[in-house]
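J.: I have a structure I would like to understand better, so I am pasting it below and will then ask my questions one at a time.
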Amino acid sequence: MVMEVTETERWCVVTGGRGFAARHLVEMLVRYQMFHVRIADLAPAIVLNPHEETGILGEAIRSGRVQYVSADLRNKTQVVKGFQGAEVVFHMAAPDSSINNHQLQYSVNVQGTTNVIDACIEVGVKRLIYTSSPSVVFDGVHGTLNADESLPYPPKHNDSYSATKAEGEALILKANGRSGLLTCCIRPSSIFGPGDKLMVPSLVTAARAGKSKFIIGDGSNFYDFTYVENVVHAHVCAERALASGGEVCAKAAGQAYFITNMEPIKFWEFMSQLLEGLGYERPSIKIPASLMMPIAYLVELAYKLLGPYGMKVPVLTPSRVRLLSCNRTFDSSKAKDRLGYSPVVPLQEGIKRTIDSFSHLKAQNQPKTEVTETIQWKKQTLIAIVILITLYHNFVATTGSSSVIITAVSKVLLVSSIFMFINGILPEKMKVFGSKKID
């Protein structure tokens, strides 16, 4: 099917257009009538939630100002078809960053991005804005304090997502100027806000299971969290700068930009504010990252073995432990100077809006059955911890070569107890209580 575009219409494409930040970008573009918008995503058809159906997006689809096209970025033919008639492409599609599957990440973030670039050139797209990530400069060991864009890619990245996003970003920057195509890359730091399907829901799930009491590391690490409306505003600023021509365009094109709220905050303070705003307790129990790392490796190994058989993507992974315990703040001066970017929503206002948008997840709305199961889960796990730690200390106190095997086993048991407490992995039924675990 050939996309029908009239000469007077200005079209843009948003890849991954049904993702968290992408939905907000689509709505902003429609609300301010900047472009007609074509949403490109994997699903065969767009399914609107009730809010979207009755809101500006639903109206725009019915009026023809927004189109939906099913496109897999790994299929160049589909990408070319989806980009026909477009003046601008916002390339926001990427797999979930928590999935440490190199083949998947590479196929989308590198091969898919190559197809996006080639399709842009083939159909005559003028401007390409790529949603990158600050993780492209993270090696998994060294934190970043007020880092700017002069920080190079590390020899080795924290995970497959970061490594392949860096490769994709490099391809976008290298493509600047090819056949008149102008490009730049946006690196938004730790996006949050209404519509988030990962951070807040995961936080609440952990809180309801009694697992949000833990601080990984010493709790002093700073982060740059960025409200989603500021992220989409940065994308619009980038597009406008590339479209300006002259010196503004020359300075903006072919560059990468860190985007933040410009208000660094302690990571665990931010999480605590979200939890308290939703009626849950602040995390208070500190666990050294060095203790969590071997457990995280066990979790990741288990997922690699059991993932094909239905095991859910784990929350606790080695890359996640590193991210939770290090500093990650960035300097957005370059975006301010070259793109004209500055946050439009302050951090505390963003936190308030986020809490308000998740009112249905507040503690007082927790189902009674879920509360009961949580209490039972805590009892079961506490008993396991007490028994296993007692065994550990008894066996560790034993000296002599004859106790080496027992000591090793006891250490494994201790690690297992902590693993169960963090992840809620218990036998389906405990004989003492006879109740099912929480999924």
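Glycine is treated like the rest: Cβ placed from N, Cα and C.
The active site, proton donor annotation in Swiss-Prot covers K165. Annotated NAD(+) binding site per Swiss-Prot: G16, G17, R18, G19, F20, A21, Y161, K165, in sequence order, evidence recorded as similarity to another entry. Summarising the annotation, Swiss-Prot assigns domain 'Reticulon' to 371-439. What Swiss-Prot notes for the published mutagenesis of D41 to V is this: Lost activity. Looking at Swiss-Prot, you'll find the mutagenesis D72 to A or V noted as follows: Lost activity. Annotation of the mutagenesis experiment T131 to V in Swiss-Prot: Lost activity. For the mutagenesis of S133 to A, Swiss-Prot gives this note: Reduced activity with slower catalysis and lower substrate binding. The structure shown keeps the original residue. In Swiss-Prot, the entry for mutagenesis S135 to A states: Normal activity, but slower catalysis with 4alpha-carboxysterol as substrate. The structure shown retains the original residue. For the mutagenesis result S135 to Y, the note given in Swiss-Prot is Altered activity leading to an exclusive production of C4-methylated sterols and 4alpha-carboxy-3beta-hydroxy sterols. In Swiss-Prot, a published mutagenesis experiment is listed as S135 to T, annotated Altered activity due to reduced affinity and catalysis and leading to lower amount of C4-demethylated sterols and higher quantities of 4,4-dimethylated sterol intermediates, and a higher ratio of 4,4-dimethylsterols to 4alpha-methylsterols. The annotation that Swiss-Prot gives for the mutagenesis experiment R320 to I reads: Normal activity.
Looking at the shown structure, what environment does each listed feature sit in?
T.: In the three-state DSSP scheme, K165 (active site, proton donor) is classed as helix. Counting every protein chain shown, the number of other Cβ atoms lying within 10 Å of the Cβ of K165 (active site, proton donor) is 28.
Secondary structure from DSSP puts R18 (NAD(+) binding site) in coil.
Computed over the domain 'Reticulon' (371-439), the whole-number mean pLDDT of the model equals 49.
Its Cβ placed at the centre, D41 (mutagenesis position) has 23 other Cβ atoms within 10 Å.
Classification of D72 (mutagenesis position) by DSSP places it in coil, neither helical nor stranded. In the shown protein chains, 18 other C-beta atoms lie within 10 A of the C-beta of D72 (mutagenesis position).
All protein chains included, T131 (mutagenesis position) registers 28 other Cβ atoms within 10 Å of its own Cβ. The secondary structure of T131 (mutagenesis position), as reduced to three states from DSSP, is extended strand.
A C-beta separation below 8 Å, combined with a sequence spacing of at least six in one chain, links S135 (mutagenesis position) to S97, H157, N158, D159, Y161, S162, K165.
Remark: R320 (mutagenesis position) has S98, A296 as non-local neighbours, by Cβ distance under 8 Å and separation of at least 6 in sequence.
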J.: Indicate the candidate from F20, Y161 with the smallest number of other Cβ atoms within 10 Å of its Cβ, considering only these binding-site residues.
T.: F20
J.: Given D72 (mutagenesis position) and D41 (mutagenesis position), what distance in Å do their CA atoms have, once rounded to a whole number?
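T.: Distance (Cα to Cα, whole Å): 7 Å.
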